[in-house]
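Below you'll find the structure, written out as structure tokens, and then a few comments.
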Amino acid sequence: MWKLKIAEGGSPWLRTTNNHVGRQFWEFDPNLGTPEDLAAVEEARKSFSDNRFVQKHSADLLMRLQFSRENLISPVLPQVKIEDTDDVTEEMVETTLKRGLDFYSTIQAHDGHWPGDYGGPMFLLPGLIITLSITGALNTVLSEQHKQEMRRYLYNHQNEDGGWGLHIEGPSTMFGSVLNYVTLRLLGEGPNDGDGDMEKGRDWILNHGGATNITSWGKMWLSVLGAFEWSGNNPLPPEIWLLPYFLPIHPGRMWCHCRMVYLPMSYLYGKRFVGPITSTVLSLRKELFTVPYHEVNWNEARNLCAKEDLYYPHPLVQDILWASLHKIVEPVLMRWPGANLREKAIRTAIEHIHYEDENTRYICIGPVNKVLNMLCCWVEDPNSEAFKLHLPRIHDFLWLAEDGMKMQGYNGSQLWDTGFAIQAILATNLVEEYGPVLEKAHSFVKNSQVLEDCPGDLNYWYRHISKGAWPFSTADHGWPISDCTAEGLKAALLLSKVPKAIVGEPIDAKRLYEAVNVIISLQNADGGLATYELTRSYPWLELINPAETFGDIVIDYPYVECTSAAIQALISFRKLYPGHRKKEVDECIEKAVKFIESIQAADGSWYGSWAVCFTYGTWFGVKGLVAVGKTLKNSPHVAKACEFLLSKQQPSGGWGESYLSCQDKVYSNLDGNRSHVVNTAWAMLALIGAGQAEVDRKPLHRAARYLINAQMENGDFPQQEIMGVFNRNCMITYAAYRNIFPIWALGEYRCQVLLQQGE
């Protein structure tokens, strides 16, 4: 039976800054579990599989089953159900909150964070399996049980038409279909296995033009595997790393996720690396193409892309650029004396790869560059220490649920979820009853702050300061992020106001000052904050975005979410430390407020870039303005935002926004105008903060009624449609949102609407 392990090492090749706090990984133990436990797991798996085309999102039941066995669960309070004609009472809300918090406290890990699924994208696991296959480490790193669960996952998320999507809820794409078909083959499935599902997958690929129509990232992965030719790829010259930094196209000016993926890709392209040609690879050459492999027109293939994948079509300037590099520049760099420059570029690339690996304890900024960097380390030296240090960190990215084993979009969302959870629990005003939960969470926040900058000359490595920041996941990961720092700071400041007898010692003021320093340092000239770094180049750089599948990836843009979180954190900080860098804090807040107001859409909404979508963005937009004292009575911006939200409320009382809003940039309801507990909570939080209760409480009562009725028998909330997004077009799971935000919204509703009403 599988067991989730928390904050453990277990390998001499693991490095850590904080004794592995926040680390989460799954391990198989054949001796674990009673017959009843095993039956419960199998029932969860069967239920998911039977309903997989209706409910594509797993509910994280294996983790929940484990915690229900391990943690003492208090008797569940009676479930509350409210008729449409009934009034919502304070007692009903308090009972719902206690039921929700009683449950949520049972799935907290002993180190204080809430583990959970951060899967969703369907292109991550293939990169891992291709890399492990090439390096010969597949059977060393993954047990038979790992491989079995991965196959389960891939079959569970195959669409009815036989293909696979970019993410678990997406329609079939060539990128998803080819890579996941290849992954199943590398995991031991034959071309006709899976009760006909392999054949269905292959038919989808061939009926849509074959693997020559895969996206550029897919072409790269197939090329290193040996199932595609490098001449069928557009150039990714590593020489770009040798350009002077003042050029706007220097990779050091790009969004860190973009440059950190193209860094190892350029190394592999520069070397034209191809793995061992095995019998499976030779067979794939026959299975994936509509013509014999030796007859494929690789030059034509460079610019082919299936229409199903084309979110960001290449502009003409890009086609001209790639053709020039391919036909003129590359031939020069492949032979003497140009080869000397190529060798220098490759050395520069691997130097930067090692720096990234060492300063993330071999976790790396994300799963794509994690496996690419690992492959590059092996290509450089198959027996290297660097490659061995990479291997145990693979498990940090693997998550198991009833749908199988997936690769996550990060090594988790530990700090992010914990920061929100703390704010949600404090909003209920039930602090004393849940003191032990808050104390553990407080400890996690304190242990997860990044305490040092990366070593060396940060400019040389194109890195921003880190000291004082909070990361998205763990301190070992260590990349600083603006909104994670802000949410960590908000949580720390709120807890510092609670008696230390309940939540433990407050964080040292010096560390709070360092967090404020990070936030201020990340503000751009326009007042907005981007994610990891300052915006270092221009939006026109998207003209050379080679990734057909993703939008707005080349530079780090300022976002309403990051900017609003910074305002809220700095306002909270200023109340407690009014004298610290007063002028800079005031100016930062003022500029950020102007930025948020300037990017509001004409309909009153804000586009959310990191979750679905206008509901999420508008919650942040409103909260940023509310933090400086604006309400729907004194601010036309807030009033317009409230009008927008109220116009989207469903007859059920809730809100339900589809992920299609993200890619189309137009508000879309969920199918059948269904409501969603997370969207509903975001809308409620925005409206309550804006002062809706002073104007008309009815929409809030209706929303609260929907949330209360949605709560499950055990106090959990249901897992509904996917709610996270990145790069406009790819969805990602935030498993904790279904618990955090309904609790937060009902907490604020109880304290700021019902209790105020009673006074």
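Glycine is no exception: its Cβ is also placed from the backbone N, Cα and C atoms.
No noted substitution is present; original residues retained.
Model, not experiment: these values are computed from the prediction.
As given in Swiss-Prot:
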- His477 to Gln: Produces 22% lanosterol, 73% parkeol and 5% 9beta-delta7-lanosterol instead of cycloartenol. Produces 75% lanosterol and 24% 9beta-delta7-lanosterol instead of cycloartenol; when associated with T-410 and V-481 (MUTAGEN)
- His477 to Asn: Produces 88% lanosterol and 12% parkeol instead of cycloartenol. Produces 75% lanosterol and 24% 9beta-delta7-lanosterol instead of cycloartenol; when associated with T-410 and V-481 (MUTAGEN)
- Ile481 to Thr: Produces lanosterol and achilleol A instead of cycloartenol (MUTAGEN)
- Ile481 to Val: Produces 24% lanosterol, 20% parkeol and 56% cycloartenol. Produces 75% lanosterol, 0.6% parkeol and 24% 9beta-delta7-lanosterol instead of cycloartenol; when associated with T-410 (MUTAGEN)
- Asp483: active site, proton donor (ACT_SITE)
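Mapped onto this structure are the features recorded in Swiss-Prot.
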residue: His477; record: mutagenesis position; CB count, 10 Å: 26
residue: Ile481; record: mutagenesis position; CB count, 10 Å: 26
residue: Asp483; record: active site, proton donor; CB count, 10 Å: 27
Could you state the whole-number distance in Å separating the C-alpha atoms of His477 (mutagenesis position) and Asp483 (active site, proton donor)?
-> 16
According to DSSP, folded down to helix, strand and coil, what is Asp483 (active site, proton donor)?
-> helix
What DSSP gives for His477 (mutagenesis position), in three states, is coil
